[in-house]
Amino acid sequence: MEGGGGIPLETLKEESQSRHVLPASFEVNSLQKSNWGFLLTGLVGGTLVAVYAVATPFVTPALRKVCLPFVPATTKQIENVVKMLRCRRGSLVDIGSGDGRIVIAAAKKGFTAVGYELNPWLVWYSRYRAWREGVHGSAKFYISDLWKVTFSQYSNVVIFGVPQMMLQLEKKLERELEDDARVIACRFPFPHWTPDHVTGEGIDTVWAYDASTFRGREKRPCTSMHFQLPIQA
């Protein structure tokens, strides 16, 4: 421009371009923040998935109409169950087997024992524990809803139930079990059956019901007692 008072055109272009160029440090900081954002999102998402995977087996039973919560059996309860198995033989099933204590104890006494449990984490732990105790050949565990299992093949049935389910389970077992079967209830008795044997006190009380009794048929005599107490959980 003439007159010497203007700014050269080239200078104006350079200043305009410089306004749109961000400092290198700013770009690095933005990239780091973006990476941290993706990492944080991944961690939160992974944590939620893990919590869901772990919690679902525990929460699902609570959402059912009749739930069977996991409460580990005490050593005394296991001893009382084994007392009720004296003179008994054949297969045994634990309905809602939890961490496998009853099944493993029965397997150690010579029974072919099976546990049904809805919680897969407890089933996997029970299988590991049976292997560790050396009875994995005679102690089996399955992931299943007890209402979808038929118990007619078992001679001995053990249940740690809750009051809300005992009437319905009573009808199911009376319909499915053979006359020589025995049902052993822990913590809560069945509402209509009269127990043949009772042992223990308080939460350790165990009731034994013979199918021949609650059907009004003659019982088979006991002729032998082939194992001893005490046992350890």
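If you go along the chain as it appears here, the first residue is 1 and each next one adds 1.
Cβ from N, Cα, C; glycine included.
Just the original residues are modelled here, none of the noted substitutions.
Annotation of the published mutagenesis ASP94 to Ala in Swiss-Prot: Abolished protein-lysine N-methyltransferase activity and ability to promote chronic pain; the original residue is retained in the structure shown. Of all Cβ atoms in the protein chains displayed, 31 besides its own lie within 10 Å of the Cβ of ASP94 (mutagenesis position). The DSSP secondary structure for ASP94 (mutagenesis position) is strand.
Cβ neighbour count for GLU117 (mutagenesis position) (all protein chains, 10 Å cutoff from its Cβ): 28. Reduced to three states, the DSSP call for GLU117 (mutagenesis position) is strand. Here Swiss-Prot notes a mutagenesis experiment, GLU117 to Ala, with the remark: Abolished protein-lysine N-methyltransferase activity.
Between the alpha carbons (Cα) of ASP94 (mutagenesis position) and GLU117 (mutagenesis position) lies a span of roughly 9 Å.
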